[in-house]
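> First the structure, which I've put down as structure tokens, then a few questions once you've had a look.
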Amino acid sequence: MAASSEILPESWQVFINFRGADLRNGFISHLAGALTSAGITYYIDTEEVPSEDLTVLFKRIEESEIALSIFSSNYAESKWCLDELVKIMEQVKKGKLRIMPVFFNVKPEEVREQNGEFGLKLYGEGKSKRPNIPNWENALRSVPSKIGLNLANFRNEKELLDKIIDSIKKVLARITRASRVAESLNGISKDSEAKNVDTFSPNSSDFPSTSIDDDLSINSPQYQATIPPASREGERLNTISTVSSTGSIEHPPPNYGIEPRLKEMEEKLDFDSLETKTVGIVGMPGIGKTTLAETLYRKWEHKFERSMFFPDASKMANEHGMCWLQKRLLEELLKDTNLNIGYTTNEHEFCKDVLLLKKVFLVIDNVSSEEQIETLFGKWNWIKNGSKIVITSSDESMLKGFVKDTYVVPSLNSRDSLLWFTNHAFGLDDAQGNLVKLSKHFLNYAKGNPLALGAFGVELCGKDKADWEKRIKTLTLISNKMIQDVLRRRYDELTERQKDIFLDVACFFKSENESYVRHVVNSCDSESTKSWDEITDLKGKFLVNISGGRVEMHDILCTFAKELASQALTEDTRVHLRLWNYQDIMWFLNNELEMENVRGIFLDMSKVPEEMTFDGNIFSNMCNLRYLKIYSSVCHKEGEGIFKFDTVREIQLPLDKVRYLHWMKYPWEKLPSDFNPENLVDLELPYSSIKKVWEGVKDTPILKWANLSYSSKLTNLLGLSNAKNLERLNLEGCTSLLKLPQEMENMKSLVFLNMRRCTSLTCLQSIKVSSLKILILSDCSKLEEFEVISENLEELYLDGTAIKGLPPAAGDLTRLVVLNMEGCTELESLPKRLGKQKALQELVLSGCSKLESVPTDVKDMKHLRLLLLDGTRIRKIPKIKSLKCLCLSRNIAMVNLQDNLKDFSNLKCLVMKNCENLRYLPSLPKCLEYLNVYGCERLESVENPLVADRLTLFLDRSEELRSTFLFTNCHNLFQDAKDSISTYAKWKCHRLAVECYEQDIVSGAFFNTCYPGYIVPSWFDHQAVGSVLEPRLEPHWYNTMLSGIALCAVVSFHENQDPIIGSFSVKCTLQFENEDGSLRFDCDIGCLNEPGMIEADHVFIGYVTCSRLKDHHSIPIHHPTTVKMQFHLTDACKSKVVDCGFRLMYTQSRGCLLEEEVNANFTKLYLGLL
């Protein structure tokens, strides 16, 4: 075979697929000349009789950008042409190739349907038995005849040739432009992926569709005939290719990521099995359900004797009735439109025997109700084993019980989103750089939804930068018309209650806690018991999403919903009024519209003009108000804000239906007498002026949350005495509250009570709230006595109180998980039965300066993970095997840390900063990952070996690949101690190298340490004075045994330095160079994050893996290599690196090391003296 030139190019722009005997010496020769003149590279098979082996041809197809398939009258006689076409269509479906059909003296429909003269050439004279016939048929059916060029439409061959060349140029320009756009937006893509925006789609993988609107019906010719003319919809947005009157070709965008989606669907359907499979394709509006179903159908329909794609079943049912669906399905499957099929609900029974004869492949698109499925499928007993059924729907919950499996179509990934958007926004034109940068706003807003990406692309196409910037400002305010039309159809299918809750979430409760939202909307109609399920229904319809325990909504849905709610203000839309925009609220109040239609008001008082005040009867006629929030978006934590209510007249709140009342800085002493909290779920009055909630006691049967925080005048809580279902009560900062009422015992559901900074509270009287699980009394500075008010407490916070001890009953809190007594400076002892708290995981005693011991029975705590004893006088800690983190900082009583510390078998973190009398550090547990003895200025010696049981070079499962040991400002360390630290560092580096080699770890391992000193350890075989090191590596320095790099820097901190506040890092930039290439990268050696001055010089040692070297192949391993290392500090301008060192860490075989360990003296081996 030969190419179009003597030297084969690396790739071809055009592969020409044709029947040689028909065209080679005529049309093809002229085409080749025209392509050459146009500078277009192409591939033509010049062999008269092609080889049986088509591998080379297939490779050429894979290397091409465009396949030019020229169909002539004798084309179907050539099995080589047909095999090429099969390969071409495979590449087209993968989105890796574009096909340009040319019909040369043959009709496009004959090619697609394999009939007429073309069909005779394919099937005639016994050829129908050829084994590849099914593949050829499928490929021919897939040829997009609409985008083809037909010789019959041109005056002569030259005119056709000119059009082919022109069309190829346009397509190549699009490919080049798309590539440039992708490259220029690559940074945006990386930013999007790095931020990992919580998208609406439950899945985060790529999106398979070529269509941006899966809610429109298909336009395939074979199915258009099945739909009455009046019901046919327009073509999809820029996805159906057409031939203009002038013959120009407009190509559709490629099927981005379609193959992985098809593969997942094919796995679910298992086409090779004899089992009947029913699979639902679901997802939010515009995500590509229909496109995926269409593509799947077109690929597999020829494998079944009976098949049908039923477009837009929901719309067909609305226009023609339910029974029409069944009739149309049966007529298509039985291939007889003259059958006398009635309009009963189960006509399948009359045709059952015939239907059971053959397997079927059915794709039912856009089903919206169970009734539609039941009408279409009846009892399901007419479907032959091995049949495959696919149903697409926007309602996943509706499909349950009908399908055995569902596939949720995921959103587009970042790269495909970029390409999809730019394909529509720029077309064949080059994207302007300033517009490319603005694209990220639309990409972030669309979050991979192809409907939104395509719609915005079309809207912006041809517009200038000013138009783009203007649209960005209105993204969240005004819906795109195309998006709006699709979403409006979905909205209209909801029940009235679903519509209300959908709008409530969008306008008021987006991103709120799921349980909270469910409870608030659950009580929208007190007589209804079904409201709890409305959020679940909306989730099943992909109109809301539960992510991280919160109710989320895609931005396009939220904008649509808010726009719909805003229209209710000026139009008779039968939608309740939801007001959150200050201007809308003012307009509504000034025009005195129907107050009883208001459902919710969220008023940001910081937006209200200073000169405006509100009358006390503003809410008097809002009898249906359910949600009221008055707040300030610029209000500081202390509640400073501008609120402009006329406080002369008492407010009137005759709101019987209110569910949510949030009023920041409520200015009156109590809620008015006409306020009825019978339906109240959440009461929020932070920073208010109330002295009591309301007059007397009122029934609050469904109140679950009450927040009265920082209501500094509050003294009386009796008004909430009947809140039997109250779960959370926040009284933080209520500085006038002296005590809790005895009637709180009626709060049978209370689980959370926050009384932080209730500085007038002196004691907790003997009340019992057995349901309470979390009690916060932090910074109740006058609280001297604590009584156990619930034996079911799980978290107890007494930090900052004046208590001197815990009552004996505290030992009976067997469910307690967290006990925080930080800063209890009067605390002298702990209960002897503290060890009975078997569930305790965190014990915080920081700053308890009088505490000298802990009970010995704490060793029996099997779940204690965190023990903070900093600022205490405790000298010894009982051995707690479960302990993972221990803090003993600022302990002035401890001189020698206990010898049995190495037995703390799960200890990962040990912090002993500023223990000014500590002199000795024993052997540390082998599992320890982090040690910090910063500022232990009297520390003199450490045990040798520093870490216990270092008898092997191989890490066991208790050890981690990342560890840090810091001895900063430990200026009295003996030289032996420094040597022990250095030797441990060498040993750790060797161990990590072995582990990285054994487990084939290329990244993630890291170790660093620092200690006072000015000498680079001798085991660094490359050393230099200053901050630059340039060792020369001999040939073959890089081999499979290389696992890591050890680096050392001696940092000098000047005596006149400013105190170092915050953090600084020691880094090294490495550049490997030889005659054939270079590689540059940065490594971290260590960092410090301690306030104060670093005194004297310090040695920093770090180990990093060779991942950058292993990932880079431009440095040939057999050449000598020079390494330039530049050591430097960040955020420590008055300090500098004065000496440095470097060592490559190699590993050996496991057997050799074990033999050395067995035969060598351990001490000598450990010290690295062999």
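Placed from the backbone N, Cα and C atoms, the Cβ positions cover glycine too.
So, quick note: what you're seeing has the original residues, none of the substitutions.
Since the structure is predicted, the reported quantities are computational estimates derived from the model, not experimental observations.
Sharing the record's features from Swiss-Prot:
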- Glu84: active site (ACT_SITE)
- 10-172: domain 'TIR' (DOMAIN)
- 261-513: domain 'NB-ARC' (DOMAIN)
- Ile287 to Asn: In laz5-D2; dominant negative mutation responsible for suppression of the acd11-dependent autoimmune response (MUTAGEN)
- Gly811 to Glu: In laz5-D3; dominant negative mutation responsible for suppression of the acd11-dependent autoimmune response (MUTAGEN)
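Walk me through the surroundings of each of these features.
Under DSSP, Glu84 (active site) is assigned to a helix (H, G or I) in the three-state scheme.
Computed over the domain 'NB-ARC' (261-513), the whole-number mean pLDDT of the model equals 87.
In the three-state DSSP classification, Ile287 (mutagenesis position) falls within coil.
DSSP assigns Gly811 (mutagenesis position) to a helix.
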> Counting Cβ atoms within 10 Å across all protein chains shown, which of the recorded positions Glu84, Ile287, Gly811 comes out on top?
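The residue with the densest Cβ neighbourhood is Ile287.
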> At the Cα level, what's the spacing in Å between Gly811 (mutagenesis position) and Ile287 (mutagenesis position), rounded?
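The separation of the Cα atoms works out to 57 Å.
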> Rounded to a whole number, how many Å is the Cα of Ile287 (mutagenesis position) away from the Cα of Glu84 (active site)?
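Cα of Ile287 (mutagenesis position) to Cα of Glu84 (active site) measures 33 Å after rounding.
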